[in-house]
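Colleague: Submitted below is the structure of interest, expressed as structure tokens.
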Amino acid sequence: MKDLVDTTEMYLRTIYELEEEGVTPLRARIAERLEQSGPTVSQTVARMERDGLVVVASDRSLQMTPTGRTLATAVMRKHRLAERLLTDIIGLDINKVHDEACRWEHVMSDEVERRLVKVLKDVSRSPFGNPIPGLDELGVGNSDAAVPGTRVIDAATSMPRKVRIVQINEIFQVETDQFTQLLDADIRVGSEVEIVDRDGHITLSHNGKDVELIDDLAHTIRIEEL
């Protein structure tokens, strides 16, 4: 039963992530993200639809019901609170934080959540600049405001300029090679980097190191002008 619950939560969180990125949540996108077969995803989505968690719209996009969104919000809140705990208190290496938080999100109790918001200094955003949603349910106030700034893919031009990193989406954190390149260049949320689009290839430069972003990930980092 626990595996079934974890799978449901994982699917809902993936839909939530896609929405955050401005990507239409389709079964094909879930199959790509979770590395599952098309038939497996279709069966799981059908079960979630029967359970009243999602609706398959006429354009085949997946829309969360109010019940589904409440559950997705809770899972993402636990995930990002865990990321803050792992980073701010435990001091886990930043490249391990996301994967560890993925395990914690399924087992963290409501009581632990309420303690965390009292212990942690900053519960507005994750260490990667992502808003921690649904804090009003913990009596902290709502943090669902949109992240400031612009997606790299929408901001880069052929003229190099300095910008500040304000958000690194969840999907970027699981792309190990690209994320490692970013960390090796000491690029974090808050870093001031040079951004340029060279013939359709977007590059971030920091401390003398260049990171050429994979095309499929250029929408997953947000920046703001200096």
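Every residue, even glycine, has its Cβ placed from backbone N, Cα and C.
Here the structure is a predicted model, which means the values were calculated and not measured.
The following feature annotations were taken from Swiss-Prot:
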- 4-65: domain 'HTH dtxR-type' (DOMAIN)
- Arg47 to His: In iron-insensitive tox constitutive mutant C7hm723 (VARIANT)
- Gly141 to Arg: In strain: CD95/211- (VARIANT)
- Val147 to Ala: In strain: C7(-), C7hm723(-), 1030(-), CD95/305-, CD95/211- and CD95/407- (VARIANT)
- Ile165 to Val: In strain: 1030(-) (VARIANT)
- Val174 to Ala: In strain: 1030(-) (VARIANT)
- Ser191 to Thr: In strain: 1030(-) (VARIANT)
- Asp199 to Val: In strain: CD95/407- (VARIANT)
- His201 to Arg: In strain: CD95/305- (VARIANT)
- Ile214 to Leu: In strain: C7(-), C7hm723(-), CD95/305-, CD95/211- and CD95/407- (VARIANT)
- Ile221 to Thr: In strain: CD95/407- (VARIANT)
- Ile221 to Met: In strain: CD95/211- (VARIANT)
Colleague: Could you break down the residues of the domain 'HTH dtxR-type' (4-65) into DSSP helix, strand and coil, giving a count for each?
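Modeller: Across the domain 'HTH dtxR-type' (4-65), DSSP assigns the residues as follows: 39 helix, 6 strand, 17 coil.
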Colleague: Take the C-alpha atoms of Asp199 (variant position) and Ser191 (variant position) and report the distance between them in angstrom, rounded.
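Modeller: So the alpha carbons of Asp199 (variant position) and Ser191 (variant position) sit roughly 24 Å from each other.
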Colleague: Do you know which of the variant positions Ile165, Val174, Ile214, Ile221 has the most other C-beta atoms within 10 angstroms of its C-beta?
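Modeller: For the variant positions Ile165, Val174, Ile214, Ile221, the Cβ with the most other Cβ atoms within 10 Å is Ile221.
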Colleague: Measure from the Cα of Ile165 (variant position) to the Cα of every one of the variant positions Arg47, Val174, Ser191, then give the nearest.
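Modeller: Result: the closest of the variant positions to Ile165 (variant position) is Ser191.
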Colleague: Just to be sure I understand the packing, how many Cβ atoms besides its own are within 10 Å of the Cβ of Asp199 (variant position)?
Modeller: 5
Colleague: What's the number of neighbouring CB atoms sitting within 10 A of the CB on His201 (variant position)?
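Modeller: A count of 13.
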Colleague: Using Cα coordinates, what distance in whole Å links Ser191 (variant position) and Ile214 (variant position)?
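Modeller: So the alpha carbons of Ser191 (variant position) and Ile214 (variant position) sit roughly 20 Å from each other.
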Colleague: If you measure C-alpha to C-alpha, which of Arg47, Val174, Ile214, Ile221 (variant positions) come within 10 angstroms of His201 (variant position)?
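Modeller: Final answer, ordered: Ile214.
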Colleague: Rounded to an integer, what is the Cα-Cα distance in Å between Ile221 (variant position) and Ile214 (variant position)?
Modeller: 11
Colleague: Counting every protein chain present, what is the number of Cβ atoms, excluding its own, within 10 Å of the Cβ of Arg47 (variant position)?
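Modeller: Here the count is 15.
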